[in-house]
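Under the heading Zn(2+) 1 binding site, Swiss-Prot lists Cys132, Cys135, Cys159, Cys162, citing similarity to another entry as support. As a published mutagenesis entry, Met136 to Ser appears in Swiss-Prot alongside the note: Dominant-negative E2-binding mutant, leads to increased trapping of PARP1 to chromatin; when associated with A-177. Taken from Swiss-Prot, the feature Zn(2+) 2 binding site applies to Cys154, His156, Cys173, Cys176. In Swiss-Prot, the entry for mutagenesis His156 to Ala states: Abolished E3 ubiquitin-protein ligase activity. The structure shown retains the original residue. Swiss-Prot gives this note for the published mutagenesis Arg177 to Ala: Dominant-negative E2-binding mutant, leads to increased trapping of PARP1 to chromatin; when associated with S-136.
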Amino acid sequence: MSTRKRRGGAINSRQAQKRTREATSTPEISLEAEPIELVETAGDEIVDLTCESLEPVVVDLTHNDSVVIVDERRRPRRNARRLPQDHADSCVVSSDDEELSRDRDVYVTTHTPRNARDEGATGLRPSGTVSCPICMDGYSEIVQNGRLIVSTECGHVFCSQCLRDSLKNANTCPTCRKKINHKRYHPIYI
């Protein structure tokens, strides 16, 4: 490809090629979509996956038997009247169907029952017990297997084996990711 110089620039320059492309640009694209005609053959099956339905989608929420306990910690207000704890901030969720029995009514409350709160905080262990968050063993299992309860300098508690194994892979606390090493934790004697 030879290029000849002109006063206006090279004949086969990129700018000249761009100008010719723009001059012979594609025709305007039509704004309306044209339907494609499908030709059915004897052996082919056509499956419509567009899911265009004229009826609205209805989700039935009346038959959900699952219960979710949400623990919202609120500070008590001064001079606030003390309400009974059972149903103070609760509402009844029931079906609009009169035919269904009333024993299916569910109380929804912002307060968590004391026994559910204790189980939710530390698994199935009551509060005040020590367990390793990695292997989930309690104090008695840890001691029976010859391990120690250890605490990092950031205050997190583990069994000695789990923390040692964790520090082999990463020199950080498994809970808060603060940099620690094998010299930065100590046993706790209970």
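In case you wondered, yes, glycine gets a Cβ from its N, Cα and C as well.
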In sequence order, which residues at least six apart in the same chain have a CB under 8 Å from the CB of Cys176 (Zn(2+) 2 binding site)?
Cys154, His156
Under 8 Å Cβ to Cβ from Cys159 (Zn(2+) 1 binding site), same chain, six or more residues apart: give me those in sequence order, or none if nothing qualifies.
Cys132, Ile134, Cys135, Asp137, Ile142, Arg147, Leu148, Ile149, Val150
Surrounding CB atoms that lie within 10 Å of the CB of Cys173 (Zn(2+) 2 binding site), all protein chains:
21
Would you say which of the mutagenesis positions His156, Arg177 has the most Cβ atoms within 10 Å of its own Cβ?
His156
State the count of C-beta atoms found within 10 angstroms of the C-beta of Cys135 (Zn(2+) 1 binding site), not counting that atom itself.
15
What's the CA-CA gap between Arg177 (mutagenesis position) and Cys162 (Zn(2+) 1 binding site) in angstrom, rounded?
15
Please report the DSSP secondary structure of Cys159 (Zn(2+) 1 binding site), reduced to three states.
strand
Within the same chain, and leaving aside Cys154, His156, Cys173, Cys176, name every residue whose CB is within 8 angstroms of the centroid of the CB atoms belonging to the recorded Zn(2+) 2 site, in sequence order.
Thr152, Gly155, Pro174, Thr175, Arg177, Lys178, Ile180
Just name the winner among Cys132, Met136, Cys154 (the recorded positions) by count of other CB atoms within 10 A of its CB.
Cys132
